[in-house]
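Accompanying notes for the structure given below.
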Amino acid sequence: MAKYVSLTEANEELKVLMDENQTSRPVAVHTSTVNPLGKQLLPKTFGQSSVNIDQQVVIGMPQRPAASNIPVVGSPNPPSTHFASQNQHSYSSPPWAGQHNRKGEKNGMGLCRLSMKVWETVQRKGTTSCQEVVGELVAKFRAASNHASPNESAYDVKNIKRRTYDALNVLMAMNIISREKKKIKWIGLTTNSAQNCQNLRVERQKRLERIKQKQSELQQLILQQIAFKNLVLRNQYVEEQVSQRPLPNSVIHVPFIIISSSKKTVINCSISDDKSEYLFKFNSSFEIHDDTEVLMWMGMTFGLESGSCSAEDLKMARNLVPKALEPYVTEMAQGTFGGVFTTAGSRSNGTWLSASDLTNIAIGMLATSSGGSQYSGSRVETPAVEEEEEEDNNDDDLSENDEDD
């Protein structure tokens, strides 16, 4: 480009310094005479102006002279445009511009993209298997890498399998997919927050009910322990006072039950030959009371079941239970324990009662069975609570060894 363009005074020579990059050769310099201008349209100025109208010069670019008498009055292009158009070259962007391949991702099989492909594959199929997902992704990779060497291709295929299993394990941990043996099922993301909240409330209520049931069972067991230990102490005291053991026919062994009914009730009892089964038939309702309820009537529980326990009786009751249960005994005496008692007895018009049935009813909460049981009288009617058995979970994390199963 030209460095300088200088113009001397009017009516003198026009000197042009040519481009440094151009080769040196003779330069034609055209001189032109600029006559003093006559009337010209100039912008209106305010105040005095320092511009000399008679000495005005029109600066023009050197152009090809058309005639000797035609003055050079200007250029169709401004200087900057004129010089830029002489040296400007146009370049087009390469087809690979803007594409940056990451070093660790070949053919779009990086960890992030591969995880998305695993997501899309399982979501599209709904129910599939690990081998099916891996096979589809490996097939896509092989179709996209035809020019790869065998060793590199085998390494990439093994890497894809490993990353596919990792992605499936993460989706299972997030509960987006589920696995049953070799089958994989799509679950999806949970979007219904209101339903989840309602489910949590229902689950919370169920757990609170179970806590209440456990509290009631604990209260019954504490009362039984206090009643039996207090009964043992009382019998020992009576034997020391009379200095002899009671007669065998005057002793009632525990466990036992008491069946009560109205005096006008007609009771028919049938006994089997081996005296192992008894059939009772009542023409009116009746009640069955177990040994713990009878001991409560006798005052062996110090009134803990009703919350009316004196300070002295409370001290004795605390001495009859392990130290870890003493706070619960105090709550029972104050009436702040969470247990609830019922007083309605079991009623029926007729039932078979075997010796084993009588024993089970009498023992009650001392031996809690897994199937649950019902307790009459002051016992709480406790529904069966199924214990969740811990099953052997064979659904380990997915690995490449699953293909050999």
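Heads up, the Cβ atoms here are built off N, Cα and C, so glycines get one too.
Here is what Swiss-Prot says about this protein:
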MUTAGEN   CYS130 to Tyr  Restores enhanced E2F-mediated transcriptional activity; when associated with K-121; N-131 and E-145
MUTAGEN   GLN131 to Asn  Restores enhanced E2F-mediated transcriptional activity; when associated with K-121; Y-130 and E-145
MUTAGEN   LYS161 to Arg  No effect on down-regulation of E2F transcriptional activity; when associated with or without R-112
MUTAGEN   THR164 to Val  No effect on down-regulation of E2F transcriptional activity; when associated R-112
Between LYS161 (mutagenesis position) and GLN131 (mutagenesis position), the C-alpha gap once rounded to whole angstrom: 9
Candidate with the highest Cβ count within 10 Å, taken from the mutagenesis positions GLN131, THR164: THR164
LYS161 (mutagenesis position) CB neighbourhood, other CB atoms within 10 A: 20
Rounded Cα-Cα span from THR164 (mutagenesis position) to CYS130 (mutagenesis position), Å: 9
THR164 (mutagenesis position) to GLN131 (mutagenesis position) - Cα separation in whole Å: 10
